Amino acid sequence: MMRRTLENRNAQTKQLQTAVSNVEKHFGELCQIFAAYVRKTARLRDKADLLVNEINAYAATETPHLKLGLMNFADEFAKLQDYRQAEVERLEAKVVEPLKTYGTIVKMKRDDLKATLTARNREAKQLTQLERTRQRNPSDRHVISQAETELQRAAMDASRTSRHLEETINNFERQKMKDIKTIFSEFITIEMLFHGKALEVYTAAYQNIQNIDEDEDLEVFRNSLYAPDYSSRLDIVRANSKSPLQRSLSAKCVSGTGQVSTCRLRKDQQAEDDEDDELDVTEEENFLK
């Protein structure tokens, strides 16, 4: 009878060990994966910040409507990264940290299991010793009685630790299920809040892009290509109002001026080319150093 009770307790302890090991394994994996998820989200936020900077830099070089549309888009996209930062902080606090605490919780449960196993082993040892004593000295009542007393003490201690372990594991299972519900509910809530805000921001950003007036900007671009040269037009009017002799003299002056200007431009261009060559050589030397 005593042997069967001991075997039943051992089977129960093994089942509890399996439950604790299962939580230790899977909660550890969940913690690592959720932590990686949060890190990836934080990196996405960092890349988005770089994208915002580049969009603003590009917008500064563009035509008015495109510039305004891109800058407004960048503002909305930057706002989204503020929400993403809040998402990262909430996930860390509400999901990753609670999972981390299970490392300590599992360690405490393993200590409880260890204490129970120690008591069970002591009980099994006393039972074996009693059986040997009965076989070797069946008539020695004093030794047998002493062994029975030791066995009774060990059995009581094992029973007490078993009840404590069973109660502890029951509380552990209840808390585990409650925590799982809380953690995953928090995860879903945080993600829904972020994506809800993201939908609003992306809608505004989309509208900013759609509001870009292509025709107006194209007209601005064309005007920049064919800007009116008022000084040239004024020279033509003045030339038409002069006498033939004045026109001839003016033509010579213009021709001379053109030659000087052309020579000067060529010299300036040559100087710039020389400077560029020097810069290229300097950069090449720096690269090879």
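Keep in mind that glycine also has a Cβ here, set from the backbone N, Cα and C atoms.
None of the noted substitutions appears here; every position holds its original residue.
Just so it is clear, the model here is predicted, and its values are computed rather than measured.
A mutagenesis experiment is reported in Swiss-Prot for this position, K109 to A, and the note states: Reduced membrane-binding and significant reduction in membrane remodeling activity; when associated with A-107 and A-110. There are 23 other CB atoms within 10 A of the CB of K109 (mutagenesis position), with all protein chains counted.
In Swiss-Prot, the entry for mutagenesis R110 to E states: Abolishes ability to induce membrane remodeling in the presence of CBY1; when associated with E-107;E-114; E-132; E-134 and E-136. The structure shown retains the original residue. Summarising the environment of R110 (mutagenesis position), the number of other Cβ atoms within 10 Å of its Cβ, over all protein chains shown, is 14.
Using a 10 Å radius centred on the Cβ of R132 (mutagenesis position) and all shown protein chains, the other Cβ atoms total 11. Looking at Swiss-Prot, the entry for mutagenesis of R132 to A says: Reduced membrane-binding and significant reduction in membrane remodeling activity; when associated with A-134 and A-136.
Long-range Cβ neighbours of R134 (mutagenesis position) (same chain, at least 6 residues apart, Cβ-Cβ under 8 Å): I144. Record note (Swiss-Prot) on the mutagenesis of R134 to E: Abolishes ability to induce membrane remodeling in the presence of CBY1; when associated with E-107; E-110; E-114; E-132 and E-136.
As a published mutagenesis entry, R136 to E appears in Swiss-Prot alongside the note: Abolishes ability to induce membrane remodeling in the presence of CBY1; when associated with E-107; E-110; E-114; E-132 and E-134. Around the Cβ of R136 (mutagenesis position), the same chain contributes no residue under 8 angstroms that is 6 or more positions distant in sequence.
Where Swiss-Prot documents K267 to A as a mutagenesis experiment, the accompanying text is: Reduced membrane-binding and significant reduction in membrane remodeling activity; when associated with A-264 and A-266.
A Cα-Cα distance of 33 Å separates R110 (mutagenesis position) from R132 (mutagenesis position).
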